[in-house]
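A.B. asks: Sharing a structure with you now.
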Amino acid sequence: MKCFLFSGGDKRGEQKTPISVSLTSIFSDREINRSGSEFNSRDVSGTSTESSMGRKNSYPPVSTRASNLREFSITDLKSATKNFSRSVMIGEGGFGCVFRGTVRNLEDSSVKIEVAVKQLGKRGLQGHKEWVTEVNFLGIVEHTNLVKLLGYCAEDDERGIQRLLVYEYMPNRSVEFHLSPRSLTVLTWDLRLRIAQDAARGLTYLHEEMEFQIIFRDFKSSNILLDEDWKAKLSDFGLARLGPSEGLTHVSTDVVGTMGYAAPEYIQTGRLTSKSDVWGYGVFLYELITGRRPVDRNRPKGEQKLLEWVRPYLSDTRKFKLILDPRLEGKYPIKSVQKLAVVANRCLVRNSKARPKMSEVLEMVNKIVEASSGNGSPQLVPLNSVKASRDARGKNNGGGGEGGWFGKLWNPKTIRAC
């Protein structure tokens with residue numbers, strides 16, 4: 001059987017390698033219709049088939065598309081990053097390294113702006129393709145929930161060809177970081193809802209609001225960054241692909257991505273659609289709810305795969321509370337959390353055609369945010385630390401009495417990719 005290429009996580013220096021994959025779906029089509037009634041919205045099951053509806057099928061050359069981007073010299077970026085010093089390194093992985101730096105503002109040379117400089121590792125053709133992809137996509141798209149690409153550099157120096165990208169600096173790091181034990185900051189429930197909303201807006205723009213469709217293909221919490229106001233923005237488009245051409249339902253491609261986020265039909269067939277991103281978004285919602293990673297080998301065996309772990313707890317409210325992120329310390333409206341889980345469940349239908357489009361997902365999330373805002377001023381600034389969270393402990397304002405809100409669960413299958 002064909003082996004599929006995955007990245008097994010965000011470990012430092014980890015390269016994509018063939019691995020065996022086991023993914024399970026949460027819902028059957030019938031169950032998704034039942035859970036969706038929470039929103040009093042039209043049934044979206046089975047109504048969506050992917051078509052580009054006239055979207056373009058090829059990209060113009062980088063040189064014509066990158067006209068809005070600033071071209072940096074390697075000297076500029078060495079100066080900006082203290083010669084790529086480890087003292088200003090803010091990220092490292094199989095793709096290369098990211099450095100914090102400062103560059104002069106083009107409109108006012110006396111003003112310096114903070115930037116993030118991504119130095120791609122020397123991975124031959126694949127590394128160059130991912131660099132070109134980022135320049136192609138981010139050179140022409142602009143949205144408040146996408147990290148802005150400011151410029152690029154492709155230049156030879158004593159170490160050979162250097163491929164670099166320069167982004168707006170995102171001071172509050174990634175959502176993945178703040179959900180991990182490494183962070184002393186606690187993302188409040190209100191802020192998690194806004195992050196879910198921001199991420200849905202970004203994906204909706206990519207899928208539906210341009211003349212061509214972009215499929216992210218590597219949607220995950222480590223690729224969702226937070227600006228100084230804690231607004232979430234999607235980043236890292238090196239694996240992104242154009243959506244299907246007119247008249248086609250999917251793109252056939254090598255299977256790449258991150259363990260725990262890839263849709264089962266994509267793993268099995270290599271057929272990529274925007275519904276693959278919708279699946280990944282559903283996984284991400286359970287990350288926000290539980291504070292856990294999709295795959296965590298450091299946990300006990302029965303808790304290592306997030307979707308498998310949550311499944312037994314979803315049948316009634318009392319059990320459901322046991323999967324909520326303990327760092328929230330009970331400060332959430334339980335109905336709000338349940339409704340977000342319903343959205344996640346819609347995204348995790350095994351039949352990809354029965355999953356909602358991202359615009360429909362966004363509409364559902366918007367309703368949850370609006371209802372949450374109606375309960376008082378939302379707490380959008382995270383708590384400073386776990387201790388501060390304990391000191392501010394209050395009563396759980398959630399309610400009970402909604403046993404069976406989830407419905408019967410689908411019996412999962414194991415899918416082996418190799």
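A Cβ is built for glycine as well, from the same backbone N, Cα and C atoms used for every other residue.
Okay, so Swiss-Prot annotates it like this:
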- Asp218: active site, proton acceptor (ACT_SITE)
- Ile90, Gly91, Glu92, Gly93, Gly94, Phe95, Gly96, Cys97, Val98, Lys118: ATP binding site (BINDING)
- 84-369: domain 'Protein kinase' (DOMAIN)
- Ser373 to Ala: Abolishes PCRK1 function in pattern-triggered immunity (PTI); when associated with A-377 and A-385 (MUTAGEN)
- Ser373 to Asp: No effect on PCRK1 function in pattern-triggered immunity (PTI); when associated with D-377 and D-385 (MUTAGEN)
- Ser377 to Asp: No effect on PCRK1 function in pattern-triggered immunity (PTI); when associated with D-373 and D-385 (MUTAGEN)
- Ser377 to Ala: Abolishes PCRK1 function in pattern-triggered immunity (PTI); when associated with A-373 and A-385 (MUTAGEN)
- Ser385 to Ala: Abolishes PCRK1 function in pattern-triggered immunity (PTI); when associated with A-373 and A-377 (MUTAGEN)
- Ser385 to Asp: No effect on PCRK1 function in pattern-triggered immunity (PTI); when associated with D-373 and D-377 (MUTAGEN)
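Describe each of these features in terms of where it is and what it packs against.
C.D. replies: According to its DSSP assignment, Asp218 (active site, proton acceptor) is coil.
According to DSSP, Val98 (ATP binding site) sits within a strand segment.
For Ser373 (mutagenesis position), applying a Cβ distance below 8 Å and a minimum sequence separation of six or more within one chain yields no residues.
The secondary structure of Ser373 (mutagenesis position), as reduced to three states from DSSP, is helical.
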A.B. asks: Pick from Ile90, Val98: which of these binding-site residues has the biggest number of other Cβ atoms within 10 Å of its Cβ?
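C.D. replies: Per the Cβ count, the most surrounded site is Val98.
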A.B. asks: Whole-number Å distance between the CA of Glu92 (ATP binding site) and the CA of Asp218 (active site, proton acceptor)?
C.D. replies: 17
A.B. asks: Given Gly96 (ATP binding site) and Asp218 (active site, proton acceptor), what distance in Å do their CA atoms have, once rounded to a whole number?
C.D. replies: 17
A.B. asks: Which Cβ among the recorded positions (Glu92, Asp218) has the fewest C-beta neighbours inside 10 Å?
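C.D. replies: Looking at the recorded positions Glu92, Asp218, the Cβ with the fewest others within 10 Å is that of Glu92.
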A.B. asks: Any idea what DSSP makes of Ile90 (ATP binding site), helix, strand or coil?
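C.D. replies: Its secondary structure by DSSP: strand.
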A.B. asks: Rounded to the nearest angstrom, how far is the Cα of Asp218 (active site, proton acceptor) from the Cα of Val98 (ATP binding site)?
C.D. replies: 18
A.B. asks: Within 10 Å of the Cβ of Gly96 (ATP binding site), how many other Cβ atoms can be counted across all chains shown?
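C.D. replies: A 10 Å sphere around the Cβ of Gly96 (ATP binding site) contains 20 other Cβ atoms.
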